[in-house]
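Enquirer: The following block contains the structure, expressed as structure tokens.
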Amino acid sequence: MDSKYQCVKLNDGHFMPVLGFGTYAPAEVPKSKALEATKLAIEAGFRHIDSAHLYNNEEQVGLAIRSKIADGSVKREDIFYTSKLWCNSHRPELVRPALERSLKNLQLDYVDLYLIHFPVSVKPGEEVIPKDENGKILFDTVDLCATWEAVEKCKDAGLAKSIGVSNFNRRQLEMILNKPGLKYKPVCNQVECHPYFNQRKLLDFCKSKDIVLVAYSALGSHREEPWVDPNSPVLLEDPVLCALAKKHKRTPALIALRYQLQRGVVVLAKSYNEQRIRQNVQVFEFQLTSEEMKAIDGLNRNVRYLTLDIFAGPPNYPFSDEY
């Protein structure tokens, strides 16, 4: 297999490419950009494409995948596509219809991976963040173990090859793993992870349970207000990363991506810029020494860019625990 498509074996026997293309973009970015960027990513060598119902771009991303299949660039089985169940569909009876809606938007028969996007539940309906007349979020109370059972049924039905979670803390992972009658373990936990927030404890826990950690915001470049504090430090301007980039004749982004691969983390690189999309697949062309890895480990300062504190309050809010 070409180094560009290096994969990790998941606990269910399926394989996931270790470098993924993240398709999220702020609301003001035209959706047509998701179509163009996803096509460029596949042309550049990305085979793992990450999206979600929340991103409101699955129609465009699906079209990009299907157009690259139609022109002979790739086969469907070459592409590893991830979608995610949003918080307004946690009730067990809403899980399969939510996935079927994503598949209809994508015009695909199955997804390779379906994740519970975030562990806090909100009231069902069309609104992704439903609020009352005072602007308060309308939360829902759902047993995530029941949600997980409904996700397992999607795997049994062949609608998702693999299933996992995102933004879960250790306690929430243990709740699923210790569930009586568990049929399938989550294959992965997709979380924010980068040199300023390296998730060492959660990574060690996931490895001990044969769960892959997938890193989003791996470049810390998602600085969209009001989600991210504009005063938070800019990761890609870090002097250590910049010095290593200079030494290896690479970009600071590539250093941050390579760091994750060498510690056994699957990494998502999100960019709509053609040059950077092409650059990011160079992550397989060089290696960091153990000293360089240690230096990057030393940058950790527990800076979580995406606190999602609008969801704080309910007991399932994941980021109050240490990890």
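Just so you know, glycine gets a Cβ as well, placed from its N, Cα and C.
Pulled these from Swiss-Prot:
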{"type": "ACT_SITE", "residues": "TYR55", "note": "active site, proton donor"}
{"type": "BINDING", "residues": "20-24, ASP50, 166-167, GLN190, 216-222, 270-280", "note": "NADP(+) binding site"}
{"type": "BINDING", "residues": "TYR24, HIS117, HIS222, TRP227", "note": "substrate binding site"}
{"type": "MUTAGEN", "residues": "GLU127 to Asp", "note": "30-fold decrease in k(cat)/K(m) value for progesterone reduction; no effect on the K(m) value"}
{"type": "MUTAGEN", "residues": "HIS222 to Ser", "note": "Marked decrease in k(cat)/K(m) value for progesterone; 10-fold decrease for progesterone reduction; 3-fold decrease for 20alpha-OHProg oxidation. 10-fold decrease in K(m) value for NADPH"}
{"type": "MUTAGEN", "residues": "ARG304 to Leu", "note": "70-fold decrease in progesterone reduction. No effect on DHT reduction"}
{"type": "MUTAGEN", "residues": "ASP309 to Val", "note": "No effect on progesterone reduction"}
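Describe the structural context of these features.
Expert: Taking the Cβ of TYR55 (active site, proton donor) as reference, residues of its chain lying under 8 Å away and at least six apart in sequence are, in sequence order, THR23, TYR24, ALA25, ALA34.
Secondary structure from DSSP puts HIS222 (mutagenesis position) in coil. All protein chains included, HIS222 (mutagenesis position) registers 18 other Cβ atoms within 10 Å of its own Cβ.
The Cβ of HIS117 (substrate binding site) lies under 8 Å from the Cβ of ALA52, HIS53, LEU54, LYS84, LEU85, TRP86, CYS87, SER166, ASN167, each of which sits 6+ residues away along the same chain. In the three-state DSSP classification, HIS117 (substrate binding site) falls within coil.
Here the Cβ of GLU127 (mutagenesis position) has 11 other Cβ atoms within 10 Å, regardless of which shown protein chain they belong to.
Cβ neighbours of ARG304 (mutagenesis position) (same chain, under 8 Å, six or more residues apart in sequence): GLU192, PHE197, PHE319.
Classification of ASP309 (mutagenesis position) by DSSP places it within a helix.
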Enquirer: Closest to LEU219 (NADP(+) binding site): which of the recorded positions GLU127, TRP227, ASP309, going by Cα position?
Expert: TRP227
Enquirer: Express the distance between the Cα positions of TRP227 (substrate binding site) and GLU274 (NADP(+) binding site) as a whole number of Å.
Expert: 25
Enquirer: List, in sequence order, the same-chain residues at least six positions removed whose CB sits under 8 Å from that of GLN190 (NADP(+) binding site)?
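Expert: Same-chain residues close to GLN190 (NADP(+) binding site) (Cβ under 8 Å, separated by 6 or more) are ASP50, THR82, LEU115, GLY164, VAL165, SER166, ASN167, LEU213, VAL214, ALA215, TYR216, LEU268.
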Enquirer: Determine which residues of this chain, when TYR24, HIS117, HIS222, TRP227 are set aside, have a Cβ within 8 Å of the centroid of the substrate site's Cβ atoms, and list them as they appear in the sequence.
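Expert: Not counting the recorded site residues, we get LEU54, TYR55, TYR216, SER217, GLU224, LEU306.
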Enquirer: Could you check what DSSP calls LYS270 (NADP(+) binding site) once collapsed to helix, strand or coil?
Expert: strand
